[in-house]
Amino acid sequence: MASYLKLKAQEETWLQRHSRLILAILAGLGSLLTAYLTYTKLTEQPAAFCTGDGGCDLVLSSRWAEFLGIPTAAVGLLGFLGVLALAVLPDGLPLVKRWRWPALFGLVSAMTAFEMYMLYLMVAVLRQFCMYCTTAIILVAGLGLVTVLGHRWLDGGKLAFSYILVAFLTLVTTIGVYANQVPPPSPLAVGLAAHLRQIGGTMYGAYWCPHCQDQKELFGAAFDQVPYVECSPNGPGTPQAQECTEAGITSYPTWIINGRTYTGVRSLEALAVASGYPLEEGR
């Protein structure tokens, strides 16, 4: 009886028997999805079913849509292709049988941490729903579950420690990369921001507006000194903030400088002229 129970315990579950196939299917779907998003980003075409006034279009056009100068979707594509390769490679190849599952676990752990950060940005920072991003997150979560449950791991404690370590390193690297993607402000941006604050020149915008993000990026970190009014604190389609309504704001971004209204993204030089800031002081 004892030997029979031991034999039953050693039998593979249905998930363990089919885990590589399931991983290949999930990774294949993820590869197709991220390849499509990479294509739309590189060709500057809108993704299907995305509108220009909210949702996935705003997420996919945000500054987090690029990572180290390439589309963030391309990073996901590399991850999914890596999982696909590890899932389908035959055991007969050198080192594959021994290192397949440790490599899968490390790669999927990194992908999971990266996607969780993307989820945080989507929910807490951009506050927009992106069906493509959500689908990618679900696929990566599926890869994580199958990787953990679809293989007989000998040391659960070591596995948990490894995940924490990989996730920590991935998050630190990701946050560091995005933090350094914002260039230091130019002397013109610093001086102009201080001047706008002094004269009360104000930008009216919305956190979900991609053109507002473009305007902010022209200032870089100096934008923190620019007077700014958030006109849509509750998201697209909700009532405008009273201060914006009273100011007659109808589009974003809008500047009101010295009593005059300027709509759309404006260069730093144009804002300097409008506000009376001497350009030579910012050189």
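Every residue, even glycine, has its Cβ placed from backbone N, Cα and C.
What Swiss-Prot says about this protein:
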{"type": "BINDING", "residues": "59-65, 111-122", "note": "quinone binding site"}
{"type": "MUTAGEN", "residues": "K41 to A", "note": "Reduces enzyme activity by about 40% with dithiothreitol as in vitro reductant"}
{"type": "MUTAGEN", "residues": "K41 to E", "note": "Reduces enzyme activity by about 20% with dithiothreitol as in vitro reductant"}
{"type": "MUTAGEN", "residues": "K41 to S", "note": "Reduces enzyme activity by about 75% with dithiothreitol as in vitro reductant"}
{"type": "MUTAGEN", "residues": "K41 to R", "note": "Minor effect on enzyme activity with dithiothreitol as in vitro reductant"}
{"type": "MUTAGEN", "residues": "C50 to A", "note": "Abolishes enzyme activity, but not with dithiothreitol as in vitro reductant"}
{"type": "MUTAGEN", "residues": "C56 to A", "note": "Abolishes enzyme activity, but not with dithiothreitol as in vitro reductant"}
{"type": "MUTAGEN", "residues": "L60 to A or G", "note": "Reduces enzyme activity"}
{"type": "MUTAGEN", "residues": "C130 to A or S", "note": "Abolishes enzyme activity, also with dithiothreitol as in vitro reductant"}
{"type": "MUTAGEN", "residues": "C209 to A", "note": "Abolishes enzyme activity, but not with dithiothreitol as in vitro reductant"}
### C-beta crowding around M116 (quinone binding site), within 10 angstroms
17
### Task
Give me the Cα-Cα distance between A113 (quinone binding site) and C130 (mutagenesis position), rounded to a whole Å.
18
#### Entry: C-alpha spacing of M122 (quinone binding site) relative to C56 (mutagenesis position), in angstrom
9
### Candidates K41, M116, L119, C130, C209, namely the recorded positions, that fall within 10 Å of L60 (mutagenesis position) by Cα distance
K41, C130
### Task
Name the one residue among K41, C50, C130, C209 whose Cα is closest in three-dimensional space to that of S62 (quinone binding site); these are the mutagenesis positions.
C209
## Note on the structure
L60 (mutagenesis position) falls, by three-state DSSP, under helix
## Note on the structure
Around the Cβ of L60 (mutagenesis position), other Cβ atoms within 10 Å, all chains included, total 23
### Message
Tell me which of the recorded positions S62, L119, C130 sits in the most Cβ-dense spot, judged by other Cβ atoms within 10 Å.
### Response
C130
